[in-house]
Structures are given as structure tokens and as C-alpha cells.
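**Q** The structure's right below; bear with me while I get my questions together.
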Amino acid sequence: MDRFVWTSGLLEINETLVIQQRGVRIYDGEEKIKFDAGTLLLSTHRLIWRDQKNHECCMAILLSQIVFIEEQAAGIGKSAKIVVHLHPAPPNKEPGPFQSSKNSYIKLSFKEHGQIEFYRRLSEEMTQRRWENMPVSQSLQTNRGPQPGRIRAVGIVGIERKLEEKRKETDKNISEAFEDLSKLMIKAKEMVELSKSIANKIKDKQGDITEDETIRFKSYLLSMGIANPVTRETYGSGTQYHMQLAKQLAGILQVPLEERGGIMSLTEVYCLVNRARGMELLSPEDLVNACKMLEALKLPLRLRVFDSGVMVIELQSHKEEEMVASALETVSEKGSLTSEEFAKLVGMSVLLAKERLLLAEKMGHLCRDDSVEGLRFYPNLFMTQS
């Protein structure tokens, strides 16, 4: 902790903000200290920590002071952490929260998640070393320490050791890649054989497809799901998480909405999305918050709330006038319809069918007969035969 210096938190000239995350606690080695709830900012030059309650409490450390970083997984009652190993403090260091420390590393505890994306972006900055190409003001230059990530190796022995480490890392990556590829090929082969079997039976008409084969085929399709679902561990628990989730929802719901006439109830969306996400289940609250951002992000979907409180997702191209005109035409053909009868005719849920009929009634195209037999809708003759 003696590597940190007090700062205003303002970015210097040529310094750019990369990512930030709330709810981060700092450990001095394994020891808990008073800095337990703050916002951690990563710039091209520094790690900056600002207290969430007292914004005047702000400190920073140069990325050039970092030797290397590593991840520490979450445990029972413990948050995931990033361990940051540091060079010794320079002799001309400016004042900070600690003048000395026995530890050569700190831990960043992410109580509100987001550590995966933060670790990735920090690793990128340590690799690219942009602080070397974009010098900033003298106030930061004076605190520049030894260059991180470099192994002090002299002569042929050092070169050989470095080459050996690089070779081992390459071998490990290749082995893992081929192992994953083998598993993928086995699964793909099973899917191809099953698909051919079903297609041949349909083509040759040599018998019905058994129920077991249908279930197996559907399970393969569902297991494909979303390849990389948006999670709190990746994007944290704030607005960024809901924005990324909204973009992913727009991608996976486009085709199902087109197949269902351009509209789906939020309950249907919830079931469909969680089925595709597999183990990474989504809470109803997160789904609603993400759907509220669809229109603001100019995505092809939008959230709509009917007067009854029913929430639906619909395509931006879905027109209310066409929906009402279609409902009026169907009811006029049959003379009168209940919500259940209308739902069977148009192939949608009873909930959405009722909302469509109520909307047509609100616009004056239909009228109702609410009796002991239930709610029945009729064409409004005052409008159609005027």
C-alpha cells in the first residue's frame, strides 16, 4: 500500500479512462484496511481508487509500478479478487495513505462483480504499455518506477530460460485447444448423424419419427444456447451490465419475434432467454431493466406496457393500426369471439389475444358483452356501418 499516492482523481493530458467498477475493496497483502468501498478506475497510465462516500479520498498507483497480476477465484462468503504484485516504492514517492508496508502486493476485492472484464482490460494495458507511448505531465512522470513484467535475465542462461518458458506456455495452449476441438467434433458428429436420420425418415416417408429422437434433437439445439451469455461477473451489476444484456436480447429475440407475429409477452421472453442461457439464469428484475434500455439504445425491439399492466416485447416495425385492423377482421368474420377463441385462431397466447382485443375496443372498433358466460367481443356497428 505504500506505492499509492494521493490524487485529485482527474485524468491528465494524454491519459484515457479504460474501465471503472464500483464496490471494490483494497487489501494490503492479506490484511483488511479502511478502504473497503470505492470505485476503481483503470486508465492508460494509472489505477485510481476513489471512496464512494467521501470523494475527496482518492489515491492512485502508476501501471509502471505493477510487476504482474493474477486472478483469485471467489469462495464461500468471499468475493473474487485480482492480486496485483508491485515493484518497491521509489525513493522520491509523493505522500500517500501509507508511508511503508511489509507487503509487496495488494488485493482488489470485487464485491459487486465485474472482475472478469476488469482483469481482461488491465491485462491488455499491461501488454500494450500505452503509458510509454503517451507521456503525461511531470506529476506522473516523477512517480514512474521500474518497468513491469520484465524478468531480469543476463547472458545465454537467461535467454534459454525465457525461451523454455515460452515453449511450455505454447505447448499448454495448443494442448487445451486440441482437447476442446476434439470434444466439439464428437458432439458435432452426433448432431450430424441425428439430423441425417430425421431428414431421411421425412424424405422417404418410411415411418414416423420416434418421440425419443425428437427429444434428443431438441435437447441438442437447446444445449447450443447462447455461446457467451452476458453475466454480472463479466460486466458488474450496474448500467453497463444491463446495456450489454439488452444488446444480447435484441440478437436472440429477433427471429422468435418475427415467427410469433412481432410480439411476445415478457413471461414468454423470460422462459425463452433462460432456456438459451443454460446455467447462467437471468432474474426477472434484470430482464425488465435490460428491456427498458432497448429503445434508448436504438435496437430493433422495444418494451411495451399495456393499460392492464401486461408487459410485452415487440419489434420496432410492429404497427398498432395493423394489429387492430387484423383483430377487427377476424372478429367480423366470426361474428363474435372470446379471448380464448381468438387466441386459437391467430395462434398466440390467451394473454396477448385479450390485450389485442381490448386495444381494438379502446380504439372504438370492437365492443364487449360481459356476462356470466364470460367476456365476448363484437364488431362495433356504430363505427363499421355509419
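In case you wondered, yes, glycine gets a Cβ from its N, Cα and C as well.
Relevant sequence annotations retrieved from Swiss-Prot are reproduced here:
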DOMAIN    1-88  domain 'GLUE N-terminal'
MUTAGEN   Leu10 to Asp  No effect on interaction with ubiquitin
MUTAGEN   Val67 to Ala  Reduces affinity for ubiquitin up to 10-fold
MUTAGEN   Phe68 to Ala  Reduces affinity for ubiquitin up to 10-fold
MUTAGEN   Glu70 to Ala  Reduces affinity for ubiquitin up to 10-fold
DOMAIN    105-138  domain 'GLUE C-terminal'
**Q** Between the mutagenesis positions Leu10, Val67, whose Cβ has more other Cβ atoms within 10 Å than any of the rest?
**A** Val67
**Q** I'd like the Cβ neighbour count for Glu70 (mutagenesis position), meaning other Cβ atoms within 10 Å of its Cβ, all protein chains included.
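**A** So the Cβ neighbour count for Glu70 (mutagenesis position) comes to 11.
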**Q** Which whole-number value in Å describes the distance between the Cα atoms of Val67 (mutagenesis position) and Leu10 (mutagenesis position)?
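**A** Val67 (mutagenesis position) and Leu10 (mutagenesis position) have their Cα atoms 25 Å apart.
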**Q** Taking the Cα atoms as reference points, how far is Leu10 (mutagenesis position) from Glu70 (mutagenesis position) in Å?
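**A** Answer for this pair: 27 Å between alpha carbons.
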**Q** Using a 10 Å cut-off, grab the number of neighbouring Cβ atoms around the Cβ of Phe68 (mutagenesis position), all chains included.
**A** 13
**Q** DSSP says what for the domain 'GLUE N-terminal' (1-88): how many helix, strand, coil residues?
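**A** Going by DSSP assignments, the domain 'GLUE N-terminal' (1-88) contains 3 helix, 48 strand, 37 coil.
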